[in-house]
Structures are given as structure tokens and as C-alpha cells.
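S.K.: Following this message is one structure expressed as C-alpha cells.
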Amino acid sequence: MGSLGKVNNEIPTKSSGGSKVLVIGGTGYLGKRLVKASLDSGHDTYVMHRPEIGVDIEKVQLLLSFKMQGAHLVSASFDDQRSLVDAVKLVDVVICAISGVHIRSHQILLQLKLVEAIKEAGNVKRFVPSEFGTDPARMENAMEPGRITFDDKMVVRRAIEEAGIPFTYVSANCFAGYFLGGLCQPGYILPSRDHVTLLGDGDKKGVYVDEDDTAAYTLRAIDDPRTLNKTIYVKPPKNVLSQREVVGIWEKYIGKELQKTILSEQDFLATMREQNYAEQVGLTHYYHVCYEGCLSNFEVDDEQEASKLYPDVHYTTVEEYLKRYV
């Protein structure tokens, strides 16, 4: 197919609010939500796309829908450093949402090229790299092979900080779509009405965040001096729950108790080792959350927690989220 155009120079339909924002990875699972949140916030919003998209009609239609809502489409590529520099020169804030999930694609280190482009451009006031999960700085003892996710994110962090680029890191813990839909069971995204496997005793607390809320909080943070060069945590108090508590909410909705099987730590690890590499990476993350409680073994100050920083943002509770599956 032909190009969508290097830049849509038409005036966005929404009034500009604050910084000009470039979203990279804007057609992805979280990226499309970041674009929507940016537009909804009134930001002059730019969405980067590859010069040629082939015949990926869904991606093209999504990009065109962004354009119709007032976004600028910017043609650039990680294989063309000059195009990256030109793209970031258009904006004040860069938000990157390229995939770091191995079952999709793991592209975290591509951001090193983006860091170089931002450094060369010299105009970016805030960079939000692709993180949005567990804080990698707290995972230095993570298990193989899943630790590669955290290690690579730390490589990018060091490059950002060594380059002197202003940043905000967003730790949004567990995506609700992946965790709540399957009642915290790996490999499931719809809740059963009959049976659930509890990981260990099912009592380790996780933190479950609606992806739209992650996007909304991120867009609030980009112009906030309180979040400059800091990590913010999306840890809404009503969403800090154990697997048993999540299951209990679901049981209340469907009016019955699920049959429960306990999966011991040893059996989980044995099963994990039988999977392919990409699956093992994801299962390692489940292990740290559900067996070790890595999301609830530390306290977060109010000035670093998103729902405290922005109390006017209504976040979706676990109860509200699960209701859609009834």
C-alpha cells in the first residue's frame, strides 16, 4: 500500500492542551489507549508509524481513525535514524509503548535508538519509555529467563539517564485484561464458571490496573513537575488484592463457588520448564507476582502513587472490571 503521509499537518479537532505528544507503538495493545488518552486530554498528538505497513488493514484502519480524531500521523522507522530525529523534533513529550512481551514480540532495546534520536534532537522535555509493568529496578534478583525483560528495561533506563534526558517511568503492575480476565491463571483470559487453579496459597497480593486507566494516569504525569525524573506507581488501593480475593469477587457475581485446585510452587516451576522460551518468560513474571508477592512487598509514598497524585481520575476497580464478564 502507499504511504499514509509523513505528517498530517491539519489542525487537530481538539484544542491543544499542554505538551505536544508523540506516541510510538500507537497501534499496540497499550499504545492505542495512550493515543486515545492523549487526544481526550486535548494534547496535540502525533502517532509514529512505519513508512510501509504492507496489507495490515486493521492497523491502517486504526491509524486512519486516529487521524480522523485529530492526530498527526508521522512516518518514521527504527531503521532510519534521521527519520526518528525528525519525528521527535516535532514534539515536547515522547511516549514509547513498543512491545516487551515475548509472546508477542520483545523490542525493548530498540529504544536505545530512540534515546540517541532524542539526545540528538535536544528538544524533548519528557520521555516515557516502554515499561508499564513491574518496576525493573526492584527485580534485580528475578529468575531466568524472565529477568531479561527487567534487565533490558534497566539498560534503557541507564541510557536515558546517562544522556540527561528528562523522564518519567510508569510502573502499572498487572494489566487487568491479562490477569483479571483469567482469574490470575496463566494462559486464560476469560473467567471459568466451574474451576480455578490457585497459584500457591492464592494469598499473595497483586495489583490489577485497567489499561485505559494506565493510559490516563500516564498522560496526567507527562506535564507534572512532581513526576519529573521519577518512577510513578499505578497502585490503586481497591485493586491490591490476592488471587483468592479476585476469585471471591467473581464467585459473588455468578452466585456459585468454583472448584479449586492448588498448584504448588514446585509444580508450577516444573510445568514452566516444559514450555517454550517465550512462554517461560511470561510464566516467570507470574511466578514473581503470585508466589513471591513482588508487587506488594514494598510501600509506595503518596507522591509516587498515581491514584493519590490524581484523585480526580476515576479508576476502574477490580469489582467493576470483572462485572463485564458476567
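Here the Cβ of each residue, glycine as well, is placed from N, Cα and C on the backbone.
At each noted position, the model has the original residue.
This is the feature table in Swiss-Prot:
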ACT_SITE  Lys153  active site, proton acceptor
BINDING   Gly25, Gly26, Thr27, Gly28, Tyr29, Leu30, Gly31, Arg50, Lys59, Arg157  NADP(+) binding site
BINDING   His285  substrate binding site
MUTAGEN   Met143 to Leu  No effect on enantiospecificity; when associated with V-282; L-286 and M-318
MUTAGEN   Gly282 to Val  No effect on enantiospecificity; when associated with L-286. No effect on enantiospecificity; when associated with L-143; L-286 and M-318
MUTAGEN   Tyr286 to Leu  No effect on enantiospecificity; when associated with V-282. No effect on enantiospecificity; when associated with L-143; V-282 and M-318
MUTAGEN   Val318 to Met  No effect on enantiospecificity; when associated with L-143; V-282 and L-286
S.K.: Please report the distance from the Cα of Gly282 (mutagenesis position) to the Cα of Met143 (mutagenesis position), rounded to the nearest angstrom.
M.R.: 11
S.K.: Expressed to the nearest Å, what is the distance separating Lys153 (active site, proton acceptor) and Gly31 (NADP(+) binding site) at their Cα atoms?
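M.R.: Counting only the Cα atoms, the answer is 17 Å.
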S.K.: What is the nearest of the recorded positions Met143, His285, Tyr286, Val318 to Gly25 (NADP(+) binding site), using the Cα of each?
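M.R.: With Cα distances computed to Gly25 (NADP(+) binding site), the winner among Met143, His285, Tyr286, Val318 is His285.
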S.K.: Taking the Cβ of each of the mutagenesis positions and counting other Cβ atoms inside 10 Å, which one has the highest number: Met143, Val318?
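M.R.: Highest number of other Cβ atoms within 10 Å: Val318.
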S.K.: List every residue in the same chain as Tyr286 (mutagenesis position), at least 6 positions away in sequence, whose Cβ is under 8 Å from its Cβ.
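M.R.: The list for Tyr286 (mutagenesis position) reads Pro186, Leu199, given in order along the sequence.
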S.K.: Could you measure between Lys59 (NADP(+) binding site) and the residue listed as 'substrate binding site' for me? Cα positions, answer in whole angstrom.
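M.R.: The residue listed as 'substrate binding site' has its Cα 29 Å from the Cα of Lys59 (NADP(+) binding site).
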S.K.: Of these recorded positions, Lys59, Lys153, His285, which scores lowest on Cβ atoms within 10 Å?
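M.R.: Across Lys59, Lys153, His285, these recorded positions, the one with fewest Cβ atoms within 10 Å is Lys59.
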S.K.: Work through the recorded positions one by one (Thr27, Tyr29, Met143, Val318) and name whichever has its CA nearest to the CA of the residue listed as 'substrate binding site'.
M.R.: Met143
S.K.: By a simple count of other Cβ atoms within 10 Å, which of Gly31, Gly282, the recorded positions in the record, is least packed?
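M.R.: Fewest other Cβ atoms within 10 Å, among the recorded positions Gly31, Gly282, is found for Gly282.
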S.K.: List every residue in the same chain as Thr27 (NADP(+) binding site), at least 6 positions away in sequence, whose Cβ is under 8 Å from its Cβ.
M.R.: Val47, His49, Lys59, Leu62, Leu63
S.K.: If I take the alpha carbons of Tyr29 (NADP(+) binding site) and Met143 (mutagenesis position), what is the distance between them in whole Å?
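M.R.: Cα-Cα distance, Tyr29 (NADP(+) binding site) to Met143 (mutagenesis position): 26 Å.
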S.K.: Quick one: Cα separation, Met143 (mutagenesis position) versus Val318 (mutagenesis position), in Å?
M.R.: 28
S.K.: Give me the Cα-Cα distance between Gly31 (NADP(+) binding site) and Val318 (mutagenesis position), rounded to a whole Å.
M.R.: 22
